[in-house]
Amino acid sequence: MKQLTILGSTGSIGCSTLDVVRHNPEHFRVVALVAGKNVTRMVEQCLEFSPRYAVMDDEASAKLLKTMLQQQGSRTEVLSGQQAACDMAALEDVDQVMAAIVGAAGLLPTLAAIRAGKTILLANKESLVTCGRLFMDAVKQSKAQLLPVDSEHNAIFQSLPQPIQHNLGYADLEQNGVVSILLTGSGGPFRETPLRDLATMTPDQACRHPNWSMGRKISVDSATMMNKGLEYIEARWLFNASASQMEVLIHPQSVIHSMVRYQDGSVLAQLGEPDMRTPIAHTMAWPNRVNSGVKPLDFCKLSALTFAAPDYDRYPCLKLAMEAFEQGQAATTALNAANEITVAAFLAQQIRFTDIAALNLSVLEKMDMREPQCVDDVLSVDANAREVARKEVMRLAS
């Protein structure tokens, strides 16, 4: 029986994780749930899964949760704040920590889990985008095991040989017969939109993803392919891959989730329905397998699988991310922070779709790119980039 802390339990990854627990009550027990401000959903989760602890981001939400749980006779202990979240990630009897808090808020709790030597089911993109070197160093020191949840990285992980799986971030790809990693992406809803029309695309149009169901911010990142750019950065860290060992491919059907090319000419791929419960269940049960609740892939119903190289004129954010990796962690952190601000501005209809990439570049050009030495340095770069991005948005929107 694996004991689990879920960081970000009320978000889409958190809910999918709990669904895997629901399908496998004999394999997993929820010890702690950590969330932001969604009290209603947290109440439902606490009543169904009876965790020992529930943590809300702020005191007001925690107070409300406590009252509501007491009314229902729940014995779950309610806490609040970042330190409590970090404590839950490092609890002695917890085996696995699902790191699914979105954004910079997820950094310290994820790092706490790494330092405690846990098995970390990594769904928080920002961890490696902003703290790749710091986190991978901590993984090595504490002998923690990282298991990637993101569907693409999970597909790559499943397609890699065991020596690499057990030494993630440090194993030599070439020594293990790997030539390159093929990262696939759907290309988003504007894959075939004429370039001249991109400026007029609306938030609602950007959020209509053809294959995956996901939140609005990530949907926009899919439309700009910034999500693939961030995944590229993550993959470089996770799999110890050089630029020449990475290939990015557009694959509109999202059936092949990513591939690994080997020296002998073999290419191994992981296929499946586009449902996050598959990679989540894989990481939770690794090295075994459990029922994820996902319906089997029906090959007879598949249309043709197609592939194309990404067009950087259509997806300038992808190119920005690839270039930022070469500049270092200050650049990747600044890009990620700027992108959160610009995407929020686009969703609020303050700027146009094409302004997202232009403003992200503008922020990078204005930042001091000294390499961060600790999480506080990273958070400082993050805060500065957000400030610069806000000013850029205001300049453009006024």
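Note that Cβ sites are derived from N, Cα and C of the backbone, with glycine treated the same way.
Annotation source Swiss-Prot lists NADPH binding site at T10, G11, S12, I13, G36, K37, N38, N124, E126, G215.
According to Swiss-Prot, the 1-deoxy-D-xylulose 5-phosphate binding site annotation covers K125, S151, E152, S186, H209, S222, N227, K228, E231, on the basis of experimental evidence. The secondary structure of N227 (1-deoxy-D-xylulose 5-phosphate binding site), as reduced to three states from DSSP, is helical. Taking all protein chains in view, 26 other C-beta atoms sit within 10 angstroms of the C-beta of N227 (1-deoxy-D-xylulose 5-phosphate binding site).
Applying an 8 A CB threshold to same-chain residues 6+ apart, the list for E231 (mutagenesis position) reads K125, D150, E152, H153, L183, G185. For D150, E152, E231, the entry in Swiss-Prot reads Mn(2+) binding site.
Looking at Swiss-Prot, you'll find the mutagenesis G14 to D noted as follows: Loss of solubility and activity. A 10 Å cutoff on Cβ-Cβ distances gives G14 (mutagenesis position) a total of 25 other Cβ atoms nearby, all chains included. The secondary structure of G14 (mutagenesis position), as reduced to three states from DSSP, is helical.
Counted within 10 Å of its Cβ, the other Cβ atoms near H153 (mutagenesis position) come to 27, all protein chains included. When secondary structure is read from DSSP and collapsed to three states, H153 (mutagenesis position) falls in the helix class. As a published mutagenesis entry, H153 to Q appears in Swiss-Prot alongside the note: Increase in KM for substrate. Reduces activity 35-fold.
Quoted from Swiss-Prot, the note on the mutagenesis of H209 to Q is: Increase in KM for substrate. Reduces activity 5000-fold.
Quoted from Swiss-Prot, the note on mutagenesis experiment E231 to K is: No effect on KM for substrate. Reduces activity by over 99.9%.
Annotation of the mutagenesis experiment H257 to Q in Swiss-Prot: Strong increase in KM for substrate. Loss of activity. Listed in sequence order, the residues of the same chain lying 6 or more apart from H257 (mutagenesis position) and placing their CB within less than 8 Å of its CB are S151, E152, N154, A155, T184, A269, Q270, L271, G272, P279.
Between the CA atoms of G36 (NADPH binding site) and N227 (1-deoxy-D-xylulose 5-phosphate binding site) there is a gap of 22 Å. With a 10 A radius on its CB, S12 (NADPH binding site) counts 17 other CB atoms from all the protein chains. The CA atom of T10 (NADPH binding site) is located 21 Å away from the CA atom of N227 (1-deoxy-D-xylulose 5-phosphate binding site).
For G14 (mutagenesis position) paired with N38 (NADPH binding site), the C-alpha to C-alpha distance reads 12 Å.
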